[in-house]
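A.B. asks: Structure provided below as structure tokens; questions to follow.
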Amino acid sequence: MSRIESLTRARIDRSRELASKTREKEKMKEAKDARYTNGHLFTTISVSGMTMCYACNKSITAKEALICPTCNVTIHNRCKDTLANCTKVKQKQQKAALLKNNTALQSVSLRSKTTIRERPSSAIYPSDSFRQSLLGSRRGRSSLSLAKSVSTTNIAGHFNDESPLGLRRILSQSTDSLNMRNRTLSVESLIDEAEVIYSELMSDFEMDEKDFAADSWSLAVDSSFLQQHKKEVMKQQDVIYELIQTELHHVRTLKIMTRLFRTGMLEELHLEPGVVQGLFPCVDELSDIHTRFLSQLLERRRQALCPGSTRNFVIHRLGDLLISQFSGPSAEQMCKTYSEFCSRHSKALKLYKELYARDKRFQQFIRKVTRPAVLKRHGVQECILLVTQRITKYPLLISRILQHSHGIEEERQDLTTALGLVKELLSNVDEGIYQLEKGARLQEIYNRMDPRAQTPVPGKGPFGREELLRRKLIHDGCLLWKTATGRFKDVLVLLMTDVLVFLQEKDQKYIFPTLDKPSVVSLQNLIVRDIANQEKGMFLISAAPPEMYEVHTASRDDRSTWIRVIQQSVRTCPSREDFPLIETEDEAYLRRIKMELQQKDRALVELLREKVGLFAEMTHFQAEEDGGSGMALPTLPRGLFRSESLESPRGERLLQDAIREVEGLKDLLVGPGVELLLTPREPALPLEPDSGGNTSPGVTANGEARTFNGSIELCRADSDSSQRDRNGNQLRSPQEEALQRLVNLYGLLHGLQAAVAQQDTLMEARFPEGPERREKLCRANSRDGEAGRAGAAPVAPEKQATELALLQRQHALLQEELRRCRRLGEERATEAGSLEARLRESEQARALLEREAEEARRQLAALGQTEPLPAEAPWARRPVDPRRRSLPAGDALYLSFNPPQPSRGTDRLDLPVTTRSVHRNFEDRERQELGSPEERLQDSSDPDTGSEEEGSSRLSPPHSPRDFTRMQDIPEETESRDGEAVASES
């Protein structure tokens, strides 16, 4: 029985093992079948975050990534059922079916007596009607899209394995041709549509693109024309050709961004305008700037074309165009637009990648637009990068043009000036990018701050997050702040215009740390020092309030950077008069008004500059109409209306230049020997008729008559227009000289008007700050005039009149300041008089108290003579006069009087009576009159006084300390009534 049981038990165990193995095999098979979907053999892999799913075009994480090693398709785990059949497996199945079909056909031909051609087609292929019913109409097939292609397995899946092989082959060939035809038509339609859009886009520059299709100028012109020029000219023209060609390509890139991408996103995809603006910031402004510049370059090329040729040209002058492009309003507009575009470059690329990853329609649009070969290298990312890099190409091109320019010195000077302007523009763009990035960072920090976060500033009030937006962010970073307990706190330090701000992150929001030291440190007189024994630590020593902060950086280089930027900010820190630490609402309102005034001044200066330019054009046009053809346009003095710069002309210098121009114009019109007798107070002089009956307003030194309109002199000078100087250069004609001086005079007078307007605004803005500030301002404004007078020649009468007017203006300002000082002195005198009156009242009260004290002493002496009191009696030390306890003593009243201290910055008040001397005299007098306590006790031992007091009130000494304490607690009114009774009895 034991053997049977053991065999049975072994059989049962073996059956269990076989069952478990079978279950494991089934599970493995199910897992394998689960991965084997539509011919794909998927395996799990680990991918990066930027890998896209082939089915849904979304990013794949590491946990749900599957890959088919046969066709190299990477998809989500959830997208494997939506994927089409594996292409490699499909090709293998088609090959196997084709080979099997061929072998079957061969076997059939061997068994049959007739050939395949002789047999009916129905023996191998189905009938046409059956084929038509299976395949469906062509109209239904044409509706199939490229994305949803039909597979052979789906169509032939209704037939069993016994179906004819020819039928399956026909179905496979028909569906493959259908998919291929639809795919070809779709791609061709997309390419045609994109090419049509691009051709319409570049229709404006079609001829120009043909002219600049060659790689260089040497290949664009004729060979015979090329051989006529030297090697340096060829190199120069090659660089100029490259400048125009690259500018044309840049304009094409901007047109693609505006008309192709942006218009399509707005009209076809219906994206939000804010999203599209984030992708292409400032493209309209950039397109206008470079289109205008390209038009000027192409016009210069057309002017340089050789007669009878459309290809051969040599451009000799280009510096004037470059100067006009990279200076003035054009340079300011370029600086502003490129700064904004480049600062938002990274955000635009990030936004584009997000849209491309999550929006399938956006992907299809980008693929459709970039189908043509021309646009394959001009995607959205490539266009943004090309626009960013364009401004850096100008210095290289201009320097190469300057390197190969020899012969025309004026052209070299213009090119040198243009190169300097371009480099200055690049530095301004870099600074603008830095400021915009820091502004965006400051706005980000402001948005993350707790709205209720405030920190107290000693003597200033609470410092809130609104104060951050008033300032500019210079540098920021995370540091370690060592507290008084020796612990380190992670803080975000903001280096701003005039302060250092410490912030701490709490619950994903920034707050001011609540530590033992203020969180806002002023940069005024701030000292920064590195810690000697540590590579990452530094001390920040503040003057107001006196505190020392110990902070640590992440590395030694970071510490050096922090020390450098803090020291630079301390040197450029504004004063508290110009930039208060905490601004109230009234101060903010006044600051906004001042800013508006400055904007109005700038607008006025710009209008005056345009007015002077229009006047120059008008005078030039009138001179050409009068017969002065070929006359050059008068030039305006550069920098005339740049009143905000340090090198700007002051009002006095402008006035002197205007007077000098008037003198030159007078010498040109009436001759150097004529003195103008007209004065500002005499508008005109009577004209004296000469012998011929003509009037002559002026007479020369030798008595020769001249006219003021200059017709005689100018006509005479026109006949001698071929005059030359000592170097043989052609001199300007008197008419051109008069025109130039007239334009200069007009511009100088309007520049003087602009300078006076700005100076008045500045003076009114600085008026509440006191006379010292205004005196410094007036001194700074007149510094240029004083420097000009120091090295000037003897002053002319007109200049003396000008100086007299300026002195009168200054005298009026001084008189106004004197009246203000007098009013202030009167106010202070009134205040001193009130203080003297209060002092006299206190002296009178003191004298009254002294008289009362003297009377009380006499009464006490009289009482002491009547009835002496024992010296050890406690009530003998009671004050003599009860009223003295209810009234303030003279010295206490005097010491309690605190006169108001003079305010800071004002003069001290010299009072006629010295407090210390009066107090000292009063103490000496009281000491002499009252004497020592022993003398007072001796004086009080008068038997008469004691008898009177005994007869009136019959007081007895206390029998215990409790009675003595109770006697001391007698109210003041009772004591005063007793004192009055005693006084009445006495």
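Here, residue 1 is simply the first one shown, and the rest follow in order.
Backbone N, Cα and C define each Cβ position, glycine as well.
None of the noted substitutions appears here; every position holds its original residue.
Below are the features listed in Swiss-Prot for this protein:
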MUTAGEN   Cys53 to Arg  Abolishes microtubule binding, increased activity in vitro
MUTAGEN   Ser143 to Ala  Abolishes phosphorylation by PAK4, self aggregation in the cytoplasm. Increases activity; when associated with A-896
DOMAIN    235-432  domain 'DH'
MUTAGEN   Tyr394 to Ala  Reduces phosphorylation level, normal microtubule localization and activity
DOMAIN    472-571  domain 'PH'
MUTAGEN   Thr679 to Ala  Reduces phosphorylation level
MUTAGEN   Ser886 to Ala  Normal activity
MUTAGEN   Ser886 to Asp  Increases activity. Abolishes nucleotide exchange activity; when associated with D-960
MUTAGEN   Ser896 to Ala  Abolishes phosphorylation by PAK4, self aggregation in the cytoplasm. Increases activity; when associated with A-143
MUTAGEN   Ser960 to Asp  Increases activity. Abolishes nucleotide exchange activity; when associated with D-886
MUTAGEN   Ser960 to Ala  Normal activity
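I'd like to know what surrounds each of these features in this structure.
C.D. replies: The number of other Cβ atoms within 10 Å of the Cβ belonging to Cys53 (mutagenesis position), over all protein chains shown, comes to 21.
Sequence-distant neighbours of Tyr394 (mutagenesis position) (same chain, six or more apart, CB under 8 Å from its CB) are Phe326, Val422, listed in sequence order. In the three-state DSSP reading, Tyr394 (mutagenesis position) counts as helix.
Mean pLDDT, taken over the domain 'PH' (472-571), works out to 91 on the 0 to 100 scale.
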A.B. asks: Could you break down the residues of the domain 'PH' (472-571) into DSSP helix, strand and coil, giving a count for each?
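C.D. replies: Secondary-structure breakdown of the domain 'PH' (472-571): 16 helix, 49 strand, 35 coil.
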